[in-house]
Amino acid sequence: MTTLAIDIGGTKLAAALIGADGQIRDRRELPTPASQTPEALRDALSALVSPLQAHAQRVAIASTGIIRDGSLLALNPHNLGGLLHFPLVKTLEQLTNLPTIAINDAQAAAWAEFQALDGDITDMVFITVSTGVGGGVVSGCKLLTGPGGLAGHIGHTLADPHGPVCGCGRTGCVEAIASGRGIAAAAQGELAGADAKTIFTRAGQGDEQAQQLIHRSARTLARLIADIKATTDCQCVVVGGSVGLAEGYLALVETYLAQEPAAFHVDLLAAHYRHDAGLLGAALLAQGEKL
């Protein structure tokens, strides 16, 4: 059975056909509409899926935000503008006349990464460090989504009570410090206004401030991982995202994690999948997991 998988992100929309063998075919991509209106998103989704839907038997959506009862929510509702409560599942069912499921994109990616692990692993946590910090938790070979869809939003746990205000409305979240956006926001002087990619480049050239910003991010993530180990007793943590997979970053996280007491140590692995983990994870869940 073929799944039409859709990934809804802040900057792009992607879709592909994924067969029972897990192979991705006919991948398409469009920019996410700049206008945060239901009509604009519906029109963009229609344009995205119309060439593919005749070849699929079901639809699986991986989306940024919180998915609750098939609709789109956010930790900070203001972030969604007019898309708050957008009925993702209902919209795609109307567009395609196919059965549809929806899940948070990081939760979907966690499920894809879990499938790529050694068969002896039953408990893992996936963390994506990119523009933001997200994640997903697999416990006893089951993906945890929670009754309200919030499970795995580990970027919004507390890192520093005196830290910067996070977009979710809390103060001092991991995301506000460790993410690409957080790294860039803390830059000062000649690095002020630089994005995370530029800061990583400057760090590689020996810039002291850039190196300090990256170390701050890695240290914050290591502390989060120690907390995750204490909370879930996971067997491994898989790290992905543009920051998480940046050259040398995971090694830094490992260095800081090694400074924690031994009980909080856990194996760290680089993500197997990159851009298409959300698509693949959503399709895998549609094939065999009830949400």
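A Cβ is built for glycine as well, from the same backbone N, Cα and C atoms used for every other residue.
Substitutions noted, but not modelled.
Taken straight from Swiss-Prot:
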BINDING   5-12, 132-139  ATP binding site
MUTAGEN   L84 to P  12-fold increase in catalytic efficiency for glucose phosphorylation. 2-fold decrease in catalytic efficiency for N-acetylmannosamine phosphorylation
MUTAGEN   V138 to M  6-fold increase in catalytic efficiency for glucose phosphorylation. No change in catalytic efficiency for N-acetylmannosamine phosphorylation
BINDING   H156, C166, C168, C173  Zn(2+) binding site
Binding-site residues compared (C166, C173) - the one with the fewest other Cβ atoms within 10 Å: C166
DSSP three-state assignment for G136 (ATP binding site): strand
Coarse DSSP state, helix versus strand versus coil, of H156 (Zn(2+) binding site): helix
Closest of D7, T11, G136, V138 to H156 (Zn(2+) binding site), Cα positions, recorded positions only: G136
Listed in sequence order, residues not in H156, C166, C168, C173 with Cβ within 8 Å of the centre of the Zn(2+) site Cβ atoms: L75, G155, G167, G169, R170, V174, E175, A176
Inter-residue Cα distance where the pair is L84 (mutagenesis position) and T11 (ATP binding site), in Å: 17
Nonlocal neighbours by CB distance (under 8 Å) for G136 (ATP binding site), same chain, sequence gap 6 or more: N104, A106, Q107, A108, A109, A110, W111, V125, F126, L143, L144, A151, G152
Neighbouring C-beta atoms (10 Å sphere around the C-beta of L84 (mutagenesis position)): 16
For D7 (ATP binding site), the three-state class that DSSP assigns: strand
Residue with minimal Cβ packing [other Cβ atoms within 10 Å] among the binding-site residues G9, G132, G134: G9
Length of the line joining the Cα atoms of G134 (ATP binding site) and C166 (Zn(2+) binding site), in Å: 13
Entry from the binding-site residues list A5, C168 having the most other CB atoms no farther than 10 A: A5
Pairwise CA distance, G9 (ATP binding site) versus C173 (Zn(2+) binding site), rounded so that it is a whole Å: 21
